[in-house]
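Participant: Below are the structure tokens for one structure; questions will follow.
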Amino acid sequence: MNKFARHFLPLSLRVRFLLATAGVVLVLSLAYGIVALVGYSVSFDKTTFRLLRGESNLFYTLAKWENNKISVELPENLDMQSPTMTLIYDETGKLLWTQRNIPWLIKSIQPEWLKTNGFHEIETNVDATSTLLSEDHSAQEKLKEVREDDDDAEMTHSVAVNIYPATARMPQLTIVVVDTIPIELKRSYMVWSWFVYVLAANLLLVIPLLWIAAWWSLRPIEALAREVRELEDHHREMLNPETTRELTSLVRNLNQLLKSERERYNKYRTTLTDLTHSLKTPLAVLQSTLRSLRNEKMSVSKAEPVMLEQISRISQQIGYYLHRASMRGSGVLLSRELHPVAPLLDNLISALNKVYQRKGVNISMDISPEISFVGEQNDFVEVMGNVLDNACKYCLEFVEISARQTDDHLHIFVEDDGPGIPHSKRSLVFDRGQRADTLRPGQGVGLAVAREITEQYAGQIIASDSLLGGARMEVVFGRQHPTQKEE
């Protein structure tokens, strides 16, 4: 049973709709058909009884009672409403008169039928019916066709019993009128028989119509399924919001979910890219130190602190970026601690001197010890590390660092004697993946990360020309008042 349910119950919506609707139509059709058949049967019986009762009244009117005998004289031009066979009984059930002497018919009249007015039926065979229809050639032809199709077919004759009370001219009589044409040969009965075929044809016609209705009704769901497949194949980014009213809420929620997932994916991808870029400097220092150890230019005792410092920085950077990934987009600063700027820059300069040792970069700094940075230390190190690394990469020999501080802003200036940045590219270098010099190795990430961090401090980075002949980067950190609260 469970196996059957697993294989057959999870049907498609179209099949479910079709089966459910077909079931409803079938039940309603059968119900209406049964009601129609019962109604027709009752109406048919009433109509037949009324006609036979009319024949009975006619014979009662034409009957004469003389010398304790009854006689019936039928006019020659009398037009009977229907071919019938009439029998007249007295109150004791004795047969007084019969229109024709047909023994099997007389025996078929049950004594209990004669006790009350009523409507009955006599079941017989084709041969017996043929004796009743001896004078009706049209009915005989129809009966012949029935005999050819089924020699054992049963015929049903309607019987009406009417009791007439005694009067001055007539004793109590019971008149039995038998319809000589069986129900099976009547046109009305054939209509009844055809009703079943009409019902079956109706169902066969309804099923394809229901299929078309199901196909048309479920087209929006098919379209939605197709769009989902296109999403899986990366052929579309969002679901079409122009859909039916019932699916609008679902599509809107799915689009919101897709947007959230895409933003989260982009956030972590960006964070991973930024982390990879930030680890380049400490890894380069480790590589330079190991090279010095291999060439015996540095002793183990001197190399160990340098390597431990860079390993510690790598660990800090990983923790910092994981935390930053969870806070990205919130607009809330990680901390508002006070950090002297000069020591932080000294550590960066020391690391960069090791990275660019072969190039022989000369980095000079002119910063007052009182100048401080308010915020997360790793934010400052990340921004200035990227800006200084760019300056060292593109300078010829000299890099100069200076700073000034106002009530709410910290300005740090980094200048080099390199080729500088063309005016047309000064805004592009802060976009991810964009670089002013595409001939040198790089990813175009450092300055983009620096700008994103400074914007969190309501600051900016401004590129201009330096008096040294190269580029001048002005890094501005806002929100530098120690007592300032986040809005």
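Quick reminder: no glycine exception, Cβ is built from N, Cα and C everywhere.
If you look for the noted substitutions, you won't find them, since the model keeps the original residues.
Features from Swiss-Prot:
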- D151, D152: divalent metal cation binding site (BINDING)
- N386, Q443: Mg(2+) binding site (BINDING)
- 215-266: domain 'HAMP' (DOMAIN)
- 274-481: domain 'Histidine kinase' (DOMAIN)
- T48 to V: Confers to cells a PhoP constitutively active phenotype. Affects PhoP/PhoQ-signaling cascade and increases net phosphorylation of PhoP. No effect on initial rate of autophosphorylation and decreases phosphatase activity (MUTAGEN)
- T48 to A: Confers to cells a PhoP wild-type phenotype. No effect on net phosphorylation of PhoP. Decreases 5-fold initial rate of autophosphorylation and increases phosphatase activity (MUTAGEN)
- T48 to I: In pho-24; low affinity for Ca(2+). Confers to cells a PhoP constitutively active phenotype. Affects PhoP/PhoQ-signaling cascade and increase net phosphorylation of PhoP. No effect on initial rate of autophosphorylation and decreases phosphatase activity (MUTAGEN)
- T48 to S: Confers to cells a PhoP wild-type phenotype. No effect on net phosphorylation of PhoP. Decreases 5-fold initial rate of autophosphorylation and shows a wild-type phosphatase activity (MUTAGEN)
- T48 to L: Confers to cells a PhoP constitutively inactive phenotype. Affects PhoP/PhoQ-signaling cascade but no significantly effect on net phosphorylation of PhoP. Decreases 3-fold initial rate of autophosphorylation and increases phosphatase activity (MUTAGEN)
- M155 to I: Impaired PhoP repression by high concentrations of divalent cations (MUTAGEN)
- T156 to K: Impaired PhoP repression by high concentrations of divalent cations (MUTAGEN)
- H157 to R: Impaired PhoP repression by high concentrations of divalent cations (MUTAGEN)
- D179 to L: Impaired PhoP repression by high concentrations of divalent cation (MUTAGEN)
- L185 to A: Impaired PhoP repression by high concentrations of divalent cation (MUTAGEN)
- K186 to A: Impaired PhoP repression by high concentrations of divalent cation (MUTAGEN)
- H277 to N: Abolishes autophosphorylation activity (MUTAGEN)
- H277 to V: Retains a wild-type Mg(2+) response only at 10 mM in strain PhoP* PhoQ expressing mutant phoP N-93. Loss of autophosphorylation, irrespective of the presence of Mg(2+). Unable to promote phoP dephosphorylation even in presence of added Mg(2+) (MUTAGEN)
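Where in this structure would I find these features, and how exposed are they?
Facilitator: For D152 (divalent metal cation binding site), the same-chain residues lying six or more positions away in sequence with a CB closer than 8 A to its CB are N125, V126. Secondary structure at D152 (divalent metal cation binding site), as computed by DSSP, is coil.
N386 (Mg(2+) binding site) is surrounded by 26 other CB atoms, counting those within 10 A of its CB over all protein chains shown. Following the DSSP three-state reduction, the secondary structure of N386 (Mg(2+) binding site) is helix.
Break the domain 'HAMP' (215-266) down by DSSP state and the numbers are 39 helix, 0 strand, 13 coil.
DSSP gives T48 (mutagenesis position) a helix state.
Long-range C-beta contacts of T48 (mutagenesis position), restricted to its own chain and to partners at least six residues apart, with a cutoff below 8 Å, comprise F119, S158, A160, D179.
Taking Cβ-Cβ distances under 8 Å and a sequence gap of 6 or more within the same chain, the neighbours of M155 (mutagenesis position) are E123, T124, N125, V126, A128, T129, P182, I183, E184, L185.
According to its DSSP assignment, H157 (mutagenesis position) is in a strand.
D179 (mutagenesis position) falls within a strand segment according to DSSP.
Around the Cβ of L185 (mutagenesis position), 19 further Cβ atoms fall within 10 Å across all displayed protein chains.
Secondary structure at H277 (mutagenesis position), taken from DSSP and collapsed to helix, strand or coil, is helix.
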Participant: Would you count the other CB atoms within 10 A of the CB of D151 (divalent metal cation binding site), including those on all shown protein chains?
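Facilitator: Total other Cβ atoms inside 10 Å, all chains included: 10.
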Participant: Under 8 Å Cβ-Cβ from H157 (mutagenesis position), six or more apart in the same chain: what's there?
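Facilitator: The answer is E121, I122, T124, T129, L132, V178, D179, T180, P182, I183.
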Participant: Could you tell me which of these mutagenesis positions, D179, H277, has the greatest number of Cβ atoms within 10 Å of its own Cβ?
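Facilitator: Answer by Cβ density within 10 Å: D179.
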Participant: Please report the Cα separation of N386 (Mg(2+) binding site) and H277 (mutagenesis position) in Å, rounded to an integer.
Facilitator: 9
Participant: Grab the pLDDT values for the domain 'HAMP' (215-266) and give me their mean, rounded.
Facilitator: 85
